[in-house]
Amino acid sequence: MTATLERRESASIWGRFCNWVTSTENRLYIGWFGVLMIPTLLTATSVFIIAFIAAPPVDIDGIREPVSGSLLYGNNIISGAIIPTSAAIGLHFYPIWEAASVDEWLYNGGPYEIIVLHFLLGVACYMGREWELSYRLGMRPWIAVAYSAPVAAATAVFLIYPIGQGSFSDGMPLGISGTFNFMIVFQAEHNILMHPFHMLGVAGVFGGSLFSAMHGSLVTSSLIRETTENESANAGYKFGQEEETYNIVAAHGYFGRLIFQYASFNNSRSLHFFLAAWPVVGIWFTALGISTMAFNLNGFNFNQSVVDSQGRVINTWADIINRANLGMEVMHERNAHNFPLDLAAVEAPAVNG
């Protein structure tokens, strides 16, 4: 009898836990994805803060020349970063127990792996949690689909690119200047500015910003006034009301006269789908571009493609970019190798023709 009661009590505790996790009445929805998201993001955040403040220098290139990234070792907020795991580790899974000591683990950049892997798992669970909450509330799943764009971008930069290049040391450092360094080196090695998928991503981000600003300004400029001139227009509305708060016909008419008739939307659902899809698709393409360049399928190369009737090279903007890329590549990992890979080839490419 006692055993039966204990089993029932145990089952009820588990049942209460399940109900609490999946309840949409909580101030913050937990969800089953949240059960995994919370510890992974807390781990990533905690290790990041501690390492950013106090981590010792890391031998990023695997040549016994450690690079300092933390505040206590001479950096500031701008120059500080979590230095990627050493090239000596490569793509090996490198938890603390794989190192001979904590000092060795820190020297080889172990914190970078633990942060990145927990972070990627955490943001993927956050995306799943968005879908889960939408499902519980009877909503459509497009919020999670939109969030998949930054998740794909982060996965491309922190996981796919290191896999393609053969080492976590090629991942993006976790800091402000480290991010810019990653961008410069990426341009030098992969000519990303000449990759069409990156161009689509730029159009998506800047276009999305423009369209959001246009939409917000049009809506706030065409509110339906429910109050007198002596009261704020905001006082005429309440959260969740069924009536329209702005006049889309007026906004459509204004914008149609400002540009031309078919440049504006007269359907609210089409408009908001466009506002969501434009930047999301652009960032998807950028993530796909990073993932292809990870395996050295690089941007277009038009170097020395224009010649005169006598075969002499007429320099174009592509040749200027090529020269800049070589300069950036020479500066990168200057002690790890004497020449960038394309200069160290059997036949170096001519720059001046």
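Think of each number as a place in line: the chain as shown, counted from 1.
Quick reminder: no glycine exception, Cβ is built from N, Cα and C everywhere.
Heads up, this one's the original sequence, none of the swaps are in it.
Here Swiss-Prot flags HIS118 as chlorophyll a ChlzD1 binding site. What Swiss-Prot records for TYR126 is pheophytin a binding site, and it gives sequence analysis as the kind of evidence. Residues or ranges marked as Fe cation binding site by Swiss-Prot: HIS215, HIS272. Residues or ranges marked as quinone binding site in Swiss-Prot (evidence: sequence analysis): HIS215, SER264, PHE265. TYR29 to Asn appears in Swiss-Prot as a known natural variant, with the remark: In strain: YFS. For the natural variant ALA276 to Thr, the note given in Swiss-Prot is In strain: YFS. Looking at Swiss-Prot, you'll find the natural variant SER291 to Asn noted as follows: In strain: KYT. According to Swiss-Prot, the natural variant ALA294 to Gly carries this note: In strain: KYT.
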Taking residues HIS215, SER264, PHE265, which bind quinone in the record, the widest Cα spacing (Å, whole number): 10
Residue pair TYR126 (pheophytin a binding site), HIS272 (Fe cation binding site) - Cα distance, angstrom, rounded: 23
Those variant positions listed as ALA276, ALA294, and which of them has the most Cβ atoms within 10 Å of its own Cβ: ALA294
Cβ neighbours within the same chain of SER291 (variant position) - under 8 Å, at least six residues apart: ALA156, ILE160, TYR161, GLY164
The residue listed as 'chlorophyll a ChlzD1 binding site' versus SER264 (quinone binding site) - Cα distance in angstrom: 43
Distance [Cα-Cα, Å, rounded] between HIS272 (Fe cation binding site) and PHE265 (quinone binding site): 9
Lowest local Cβ density among HIS118, HIS215, HIS272, which the record lists as binding-site residues, within 10 Å: HIS272
PHE265 (quinone binding site) versus recorded positions HIS118, HIS215, ALA294 - nearest by Cα: HIS215
Residues flanking the quinone site, with Cβ no more than 8 Å from the Cβ centroid of HIS215, SER264, PHE265 and excluding those residues themselves: MET214, LEU218, ALA251, HIS252, PHE255, LEU271, PHE274
Surrounding CB atoms that lie within 10 Å of the CB of TYR126 (pheophytin a binding site), all protein chains: 20
Nearest of the recorded positions (HIS118, HIS215, ALA294) to TYR29 (variant position), judged by Cα-Cα distance: HIS118
Protein Cβ atoms within 10 Å of TYR29 (variant position), excluding its own: 18
Surrounding CB atoms that lie within 10 Å of the CB of PHE265 (quinone binding site), all protein chains: 19
The residue listed as 'chlorophyll a ChlzD1 binding site' versus ALA294 (variant position) - Cα distance in angstrom: 21
Pairwise Cα distance for ALA276 (variant position)/HIS215 (Fe cation binding site) [Å, integer]: 12
